[in-house]
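> The structure that follows is given in the form of C-alpha cells.
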Amino acid sequence: MAAVHDLEMESMNLNMGREMKEELEEEEKMREDGGGKDRAKSKKVHRIVSKWMLPEKSRGTYLERANCFPPPVFIISISLAELAVFIYYAVWKPQKQWITLDTGILESPFIYSPEKREEAWRFISYMLVHAGVQHILGNLCMQLVLGIPLEMVHKGLRVGLVYLAGVIAGSLASSIFDPLRYLVGASGGVYALMGGYFMNVLVNFQEMIPAFGIFRLLIIILIIVLDMGFALYRRFFVPEDGSPVSFAAHIAGGFAGMSIGYTVFSCFDKALLKDPRFWIAIAAYLACVLFAVFFNIFLSPAN
C-alpha cells in the first residue's frame, strides 16, 4: 500500500511539474508573439479556474477554447436580483431582527408560504427573499465565489439548470418534511452548486484536491457549517416575535446537486443529452417532484 501511495504521489508531482513547465512555455510564447500582458493574465486565470473546476483530462480541452463569451451572466444576474429584493424590503419595512423575519417580508408575494401553496411561483420565487443581512451575504458570497468559475467553465445554461433544480427541490422538500413553515433564501440553489462541485471533487479527488488546496476546501466547509448553524437557529431558536424558517432546502438542494449537478458538471466536454447518467438523474428528480406534488395536493398537513 505504501508503495502504491508513493507511486501516486510521484505521478501527481510529475503532472504538476509538467503543468508548471507548460505555463512558463506558453507565457514565453505570448511574449515572443506580442500577445501582451492582458492576454497572459487572462490565460493564467483560465488555467487556475480549470485546475479548481475540472479533472486533469478535461483541462486541455477547456484551455483550448477558453473565453469569457458569454460572461457569467446567470450567476451575476440572479445575485443582483436577490440583492435588489433584499434592499427593497429592508428599506420599505426595516427588519427588526437581523437574523429573523418581520411581518413585511412574511407578507411578500415571493416568500414560500404553506397557506398559499396554490400560488405555484412561490416554489421558485422564495429564492429572492432572505431572512437577514447574514443570510443574504452568506448566499451571495458562496454563489459568486463558486458560481462564477463554474459558469466560466460550464456556461450559464448548465449552471442555471443545476441552480434552479436545487431551488425547486428545496421548496418541495420543505413542503413535505417541514410543511407548516415558511421558506426564504437561495440556499437550495447554492447548495446544489456546491453538491455538484464537491461530488466532482470527490470522484476526482487525487487530481483536483492538490490544485484546489486543502486550506481552501476547509474554508468552504467552515462557511457551510456556519450557514447551517444559522439555518438551524432560524428554525428552532427564533425570538418570540420572530417566525421559524425551514432549513430543508439546504439538504434537498445538496442532494439535487449531488445527482443532477454532478452529472452536468462531469460532462464538460461531452454532449449532456447523450449521457445516460443525465437521464437517470432527471428521471429520479422528476419522480421526486411528482411525489411532492401528490403529497401537497392530497396528504399535506397544511391543507
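Placed from the backbone N, Cα and C atoms, the Cβ positions cover glycine too.
Grabbed the feature section from Swiss-Prot, which reads as follows:
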type	residues	note
MUTAGEN	TRP121 to Ala	Reduces protease activity
MUTAGEN	ASN139 to Ala	Reduces protease activity
MUTAGEN	GLY185 to Ala	Abolishes protease activity
MUTAGEN	SER187 to Ala or Gly	Abolishes protease activity
ACT_SITE	SER187	active site, nucleophile
MUTAGEN	HIS250 to Ala	Abolishes protease activity
ACT_SITE	HIS250	active site
> Count the Cβ atoms, other than its own, that fall within 10 Å of the Cβ of GLY185 (mutagenesis position), considering every protein chain shown.
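By my count, 31.
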> Of all the mutagenesis positions given, namely TRP121, ASN139, GLY185, SER187, which is spatially nearest to HIS250 (mutagenesis position) at the Cα level?
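Nearest listed residue in space: SER187.
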> Round to a whole number and give the Cα-to-Cα distance in Å for the pair SER187 (mutagenesis position) and TRP121 (mutagenesis position).
17
> What kind of secondary structure is GLY185 (mutagenesis position) part of, going by DSSP in three states?
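Looking at the DSSP assignment, GLY185 (mutagenesis position) belongs to neither helix nor strand, so coil.
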> By the DSSP assignment reduced to helix, strand and coil, which category contains TRP121 (mutagenesis position)?
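Reduced to three states, the DSSP call for TRP121 (mutagenesis position) is coil.
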> Within 10 Å of the Cβ of HIS250 (mutagenesis position), how many other Cβ atoms can be counted across all chains shown?
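For HIS250 (mutagenesis position), the 10 Å Cβ neighbour count is 23.
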> Could you tell me which of these mutagenesis positions, ASN139, SER187, has the fewest other Cβ atoms within 10 Å of its Cβ?
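Among the mutagenesis positions ASN139, SER187, the lowest count of other Cβ atoms within 10 Å belongs to ASN139.
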> Relative to the Cβ position of TRP121 (mutagenesis position), how many further Cβ atoms are located within 10 Å?
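Within a 10 Å radius of the Cβ of TRP121 (mutagenesis position) lie 10 other Cβ atoms.
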> Work out the three-state DSSP category of ASN139 (mutagenesis position).
helix
